[in-house]
Amino acid sequence: MDSLDQCIVNACKNSWDKSYLAGTPNKDNCSGFVQSVAAELGVPMPRGNANAMVDGLEQSWTKLASGAEAAQKAAQGFLVIAGLKGRTYGHVAVVISGPLYRQKYPMCWCGSIAGAVGQSQGLKSVGQVWNRTDRDRLNYYVYSLASCSLPRAS
């Protein structure tokens with residue numbers, strides 16, 4: 001049986017090669033990628049660059065205590081965003097279910113202006129996308145309503 005977050009993974013796959021901002025592929029734009037995934041799922045998302053998005057998530061979404069809790073919520077079908085503000089540009093990613101890297105970092109999907117080193121198509125954890133200093137400062141936010149659910153029996 002698929003994990004309940006399969007619809008989120010599918011939205012990530014569908015958003016990867018699209019452009020949220022004209023001319024900028026989502027795989028090269030973390031905030032555009034997250035915006036596209038949220039739009040596909042019908043989830044309201046704060047607008048702007050990653051720093052602005054983290055500010056908005058802090059105000060309107062529920063903050064989670066750990067990467068393990070973030071992975072658990074993702075496995076339950078909730079859209080979970082990992083984010084960290086930066087001096088100029090921060091970074092945001094979509095958390096998905098799966099094994100925790102080093103027992104605390106959840107798997108993720110994210111675009112990045114840094115190219116392959118900062119990108120993940122669900123095969124890297126936030127602990128591999130962010131550097132060793134920043135990965136322990138990440139915040140995790142969950143949307144209040146589940147984005148995925150089990151199919152109804154016919």
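Every residue gets a Cβ built from N, Cα and C, even glycine.
Positions annotated as active site, nucleophile by Swiss-Prot: Cys30. Annotation note: Cys30 (mutagenesis position) sits in a helical segment as assigned by DSSP. Cys30 (mutagenesis position): 27 other CB atoms within 10 A of its CB, across all protein chains.
Sequence-distant neighbours of His91 (mutagenesis position) (same chain, 6+ residues apart, CB-CB distance under 8 A): Cys30, Ala50, Gly83, Leu84, Cys110, Ser112, Gly118, Val129, Trp130. Secondary structure at His91 (mutagenesis position), taken from DSSP and collapsed to helix, strand or coil, is strand. The feature active site, proton acceptor is assigned by Swiss-Prot to His91.
Among the sequence features in Swiss-Prot, the mutagenesis site Cys30 to Ala is noted as follows: Complete loss of peptidoglycan degradation.
As a published mutagenesis entry, His91 to Ala appears in Swiss-Prot alongside the note: Complete loss of peptidoglycan degradation.
In the shown protein chains, 31 other C-beta atoms lie within 10 A of the C-beta of Cys110 (mutagenesis position). Under DSSP, Cys110 (mutagenesis position) is assigned to a strand (E or B) in the three-state scheme. Under its mutagenesis annotations, Swiss-Prot gives Cys110 to Ala the following note: No loss of catalytic activity.
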